[in-house]
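Novice: For reference, the structure I am asking about is given below.
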Amino acid sequence: MQPQEVDLMENSTMRNGARVLPPEAISKRHIGPYIIRETLGEGSFGKVKLATHYKTQQKVALKFISRQLLKKSDMHMRVEREISYLKLLRHPHIIKLYDVITTPTDIVMVIEYAGGELFDYIVEKKRMTEDEGRRFFQQIICAIEYCHRHKIVHRDLKPENLLLDDNLNVKIADFGLSNIMTDGNFLKTSCGSPNYAAPEVINGKLYAGPEVDVWSCGIVLYVMLVGRLPFDDEFIPNLFKKVNSCVYVMPDFLSPGAQSLIRRMIVADPMQRITIQEIRRDPWFNVNLPDYLRPMEEVQGSYADSRIVSKLGEAMGFSEDYIVEALRSDENNEVKEAYNLLHENQVIQEKSHLSKSKRVDSFLSVSPPAFSEYTSELQKKSKQELIDPTLEGPRWTVSDPPTYAKQTIDSNICVLVPTAEKNKLEMRTLADAASAVDTSQSTRKKSRRNKWHFGVRCRGDAPEILLAVYRALQRAGAQFTVPKPVNGKYRSDMYTIKSRWEIPHCKREGKNTYAYIELQLYEVMPGCFMLDVKSNGYKDIYSHPERTADHGMDDLKSSFPFLDLCAMLVCKLFSA
């Protein structure tokens, strides 16, 4: 039975950026104005279904996320925050999140539908010409650059996650929820797809960052142009050895430009690997680069654009007065970040209208585009050292301020916090942390360009380092459990510390809010360790147990308490 010819969204309400539908707008066969056609797949937290708009017949994908399973996994607050952010991402080569609908049982993400996969296209074509492969590669790199600029790293790029629309344009998928929920502890349990994963990821030494996406893009480019994987073995340990050795065959039929670019991307040492910005300047990459994908100049606005403020309020559930007040604040906040994102989206949209490329003029829509009978001929074809103080215990070092600093969110993607580079969005907490050390050495001339570095580096014995970390946590007011030996032996994961920290300004009568963090100590090389801090979300602890069942989605959590704790922890480590 098809929904009646009425506005099924008329009685819906908005809560924290998600649309709440009345019961009459939900059934087994439709969700609001979308008629469910078939199930496309099933994951750990629900199904993905194909649906069409009942008026326009436009296809969309509905991703169902079970609220009960989210509550059991203690992930729902992070999911809500991530959804509200992802709704703002608009790029012609990233799958769009059109809307979020909540029902009593599920969170339903309405996302752009793209029916093809680059994987299937490669299988059918065997290998592509350089012009064809370069076109796909340009779209992938520009989309990845857009996400890195807005603090999102994919970390699981592979042809299966690179979808193709009817016009054979790339649409990068799985930037968000499915990966957040299924990956848990990324470095402990998974390395994404082994054939496309960088050596630092499969070895579990460091938290994955932008260099990982560059490696994966290099593998994808190789596969498109050569028709096979550079590293492949059915026996996983052998595959890991091949990836770590970084020895692969470069075919003679590739042009010198393509060979040079691939060799600079597929480099085992992430410090020596080419960056996205360097790829952007590569001559081979820039051949026939469409106008809408060319780098744009930053536009510094002196006032708040009312159109952007309105969109921001709708997407994040904030009042316009609150948004304007946040924008006027001298301190950085999530509203400013989201505003900058929407502002860039607007600039991209204006550029896209001037492009000669087909079908790039509607990618910023906040709802599925109207049905079009347009058919392209293409669819008919086969498809980052400041100081090194000597402490009584281990020696700690903080890396030079990189292009970005990292905040992880227990997922296949990670959210990054930008530095003050180009006067953009300087984080006060990071500045406070930097002021705790002697910055006189930070201005020394570096022999190497800025890179991505994560965590806090230290030298010494692992037990001494762990003791220093526990002491720093104690001085910071965090709570933790000290590991105790069982039958004279310590648990195997003693290098992982789980802790929580009460957020002072979130304290209310009968309720305390805690930020949960996880610290992991990695051995980068003999005698050299890296301490990584990961956010495990936030949780409200009630003084009245019966209130714990009230676990709704009304409180929107920010990442700033986690960042404050990170800055405090670094200061305590250096003041030890």
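Placement of Cβ uses the backbone N, Cα and C atoms for every residue, glycine included.
According to Swiss-Prot, the feature active site, proton acceptor maps to Asp156, an assignment based on sequence analysis. Residues annotated as ATP binding site in Swiss-Prot: Leu40, Gly41, Glu42, Gly43, Ser44, Phe45, Gly46, Lys47, Val48, Lys63. Annotation source Swiss-Prot lists domain 'Protein kinase' at 34-285. Annotation comment: Swiss-Prot describes 304-345 as domain 'UBA'. One mutagenesis experiment named in Swiss-Prot is Thr189 to Ala, and its note says Impairs phosphorylation by ssp1 and nuclear localization.
Distances, neighbours, how buried they are, the whole picture for these features please.
Specialist: Annotation note: Asp156 (active site, proton acceptor) sits in a coil segment as assigned by DSSP.
For Leu40 (ATP binding site), the same-chain residues 6+ apart in sequence whose C-beta sits under 8 angstroms from its C-beta are Lys47, Val48, Lys49, Leu50, Ala61.
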Novice: Could you tell me which of these recorded positions, Glu42, Gly46, Val48, Asp156, has the greatest number of Cβ atoms within 10 Å of its own Cβ?
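Specialist: Counting every other Cβ within 10 Å of each candidate, the maximum falls on Asp156.
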Novice: Whole-number answer please: how many Å between the C-alpha atoms of Glu42 (ATP binding site) and Asp156 (active site, proton acceptor)?
Specialist: 19
Novice: How many whole Å apart are the CA atoms of Asp156 (active site, proton acceptor) and Gly46 (ATP binding site)?
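Specialist: Rounded to the nearest whole number, the Cα-Cα distance is 20 Å.
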Novice: If you run the three-state DSSP split on Leu40 (ATP binding site), which class comes out?
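Specialist: It is in a strand.
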